[in-house]
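S.K.: Below are the structure tokens for one structure; questions will follow.
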Amino acid sequence: MGYDQTRKLSDEYEISEILGRGGFSVVRKGTKKSGNEKTQVAIKTLRRLGSSPSGTGGGQKSTATVMGFPSLRQVSVSDALLTNEILVMRRIVENVSPHPNVIDLYDVCEDSNGVHLVLELCSGGELFDRIVAQDKYAETEAAAVVRQIAAGLEAVHKADIVHRDLKPENCLFLDSRKDSPLKIMDFGLSSVEEFTDPVVGLFGSIDYVSPEALSQGKITAKSDMWSLGVILYILLSGYPPFIAQNNRQKQQMIINGNFSFYEKTWKGITQSAKQLISSLLTVDPSKRPSAQELLSHPWVRGDKAKDEQMDPEIVSRLQSFNARRKLRAAAIASVWSSTIFLRTKKLRSLVGTYDLKEEEIESLRIHFKKICGNGDNATLSEFVEVLKAMKMPSLIPLAPRIFDLFDNNRDGTIDMREILCGFSSLKNSKGDDALRLCFQMYDTDRSGCITKEEVASMLCALPEECLPADITEPGKLDEIFDLMDANSDGKVTFEEFKAAMQRDSSLQDMLLSSLRPS
């Protein structure tokens with residue numbers, strides 16, 4: 001693979017819209033500039049929180065023994081998640097790729113602010129999105145899904161990789177074809193034999209986590225098989241196997257393996273499928289089947305899976321579960337964006353007592369839309385033009401520092417909504433006015449409701465000191481989000497938002513704190 005120290009990501013790829021955000025990364029769509037086919041890719045930027053060691057040139061392409069990977073010594077050890085994903089992707093390139101059911105890595109670029117992974121673009125959508133959109137859904141479709149996930153797991157497990165965060169949103173179809181392969185992706189929390197940083201274990205989704213992970217036991221490939229068992233249970237019922245009133249009860253149910261097939265729709269599911277789920281959701285990891293063993297199971301092969309359409313109630317529940325899951329996942333990912341917790345305080349220290357009036361905030365929004373050529377994102381020069389247009393000369397000298405504060409992924413652009421939230425957070429608002437202000441800042445299309453992405457941005461503004469002390473416990477963020485998730489339609493009206501605040505005073509204190517001066 002060719003290597004040129006002067007080569008930058010933007011030299012070879014046209015970078016376009018954001019496909020998704022995580023607490024420590026952002027994924028954008030890209031197009032390779034060279035070649036006749038103009039290959040489309042997904043570019044995942046892993047943000048470096050610490051400083052680079054001296055000698056790592058900004059914007060330069062680094063090299064390593066395999067595919068130009070940056071060597072681990074060039075990556076701050078404290079940035080455990082970044083380092084971990086680089087290590088795992090290196091192992092995948094060496095021992096797994098290419099594989100029809102595991103995401104492919106094409107290229108790697110490192111600069112002083114992070115690492116950019118150029119990945120295979122999976123444009124076919126998430127696993128559950130496709131299932132709920134189908135005209136017909138039968139056990140055979142569910143078996144085909146399990147078969148592909150098991151094939152991907154078999155390959156990564158042979159390479160001594162444990163995914164550790166297997167869930168529906170980490171399984172995407174390559175394209176929109178009916179027979180498109182299903183790809184396992186997002187190996188940021190995965191572990192390999194020679195490296196597992198303890199901080200990685202703080203993350204993950206409790207609904208899919210194994211009993212041994214909750215009880216601080218040894219994490220192995222069999223932990224992924226438990227997660228696959230949870231996915232299969234949901235595929236055949238429309239709801240998760242462990243449902244409880246609170247997070248601690250759910251943890252105990254998982255540790256004890258306390259689930260059932262009593263609900264009436266399970267009567268229509270084959271005994272072979274239920275036996276398979278029971279084997280996957282066995283508390284003792286050694287008694288769970290391996291991915292290789294799963295591939296030879298008669299139900300997974302399709303021999304014993306029913307081809308008759310499932311009970312419509314199951315599909316309806318899947319639709320509801322999917323909408324709820326996506327809204328929660330977006331919020332959780334954004335809450336973990338660690339640097340944004342402190343932005344309100346940092347912004348106040350920059351601009352002193354300069355509090356924007358409501359009409360100035362509205363003017364800021366309008367000028368952003370008018371001047372910025374890239375939708376909601378602005379370059380530094382565009383941000384300066386916005387301040388000039390608003391006749392704010394006192395803030396212009398601070399523009400580079402404010403810009404740097406909000407350039408979350410060091411890509412040279414800032415998100416208009418984050419700037420708006422930052423300035424509005426300097427206002428001293430109370431009661432409904434504060435709730436309305438917080439809500440309106442993210443209702444960017446003035447639709448009267450906020451989408452999952454907008455809810456995520458709102459939670460993202462929570463100051464660190466206002467979060468519960470047990471925030472790192474598995475599933476705690478799920479519990480917080482459940483307080484606001486009134487229904488499962490994928491959107492939240494102001495009345496729903498307000499009702500959630502009135503039901504729980506601690507939640508109101510958390511959210512309103514970002515709108516009050518320190």
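Using the three backbone atoms N, Cα and C, a Cβ is placed for every residue, glycine included.
Modelled residues match the original; the substitutions are not represented.
The feature active site, proton acceptor is assigned by Swiss-Prot to D165. Residues or ranges marked as Ca(2+) 2 binding site by Swiss-Prot on the basis of sequence analysis: D443, D445, S447, C449, E454. Residues or ranges marked as domain 'EF-hand 1' in Swiss-Prot (evidence: sequence analysis): 394-429. Per Swiss-Prot, domain 'EF-hand 3' is recorded for 472-507. The mutagenesis experiment S25 to F is recorded by Swiss-Prot, whose note states: In ccamk-4. Loss of function; no nodulation. Listed in Swiss-Prot as a mutagenesis experiment, G30 to E is described as follows: In ccamk-3; Loss of autophosphorylation and loss of function; no nodulation. Abolishes binding to IPD3. One mutagenesis experiment named in Swiss-Prot is K44 to A, and its note says Loss of catalytic activity. Abolishes binding to IPD3. One entry in Swiss-Prot concerns the mutagenesis experiment T265 to I or D. Its note says: Constitutive activity and loss of calcium/calmodulin regulation. Loss of autophosphorylation. Spontaneous nodulation in the absence of rhizobial infection.
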S.K.: By CA distance, which of the recorded positions (D165, S447, C449) lies nearest to S25 (mutagenesis position)?
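M.R.: For S25 (mutagenesis position), the closest Cα among D165, S447, C449 is found at D165.
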S.K.: Here are some recorded positions: S25, T265, S447. Which one has the most Cβ atoms within 10 Å of its Cβ?
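M.R.: The most densely surrounded of these recorded positions is S25.
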S.K.: Restricting the comparison to the recorded positions K44, D165, T265, which residue's C-alpha is spatially nearest the C-alpha of S447 (Ca(2+) 2 binding site)?
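M.R.: Spatially nearest to S447 (Ca(2+) 2 binding site) by Cα position is K44.
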S.K.: If you count other Cβ atoms within 10 Å of each one's Cβ, which of the recorded positions G30, C449 has the most?
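M.R.: Going through G30, C449 one by one, the largest Cβ count within 10 Å is at G30.
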S.K.: List the Cα distance (Å, whole number) between K44 (mutagenesis position) and T265 (mutagenesis position).
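M.R.: K44 (mutagenesis position) to T265 (mutagenesis position), Cα-Cα distance: 40 Å.
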S.K.: Hey, how far is D165 (active site, proton acceptor) from G30 (mutagenesis position), Cα to Cα, in Å?
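M.R.: The Cα atom of D165 (active site, proton acceptor) is 26 Å away from the Cα atom of G30 (mutagenesis position).
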S.K.: C449 (Ca(2+) 2 binding site) to G30 (mutagenesis position): how many Å between their Cα atoms?
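M.R.: Checking the Cα atoms of C449 (Ca(2+) 2 binding site) and G30 (mutagenesis position) gives a distance of 30 Å.
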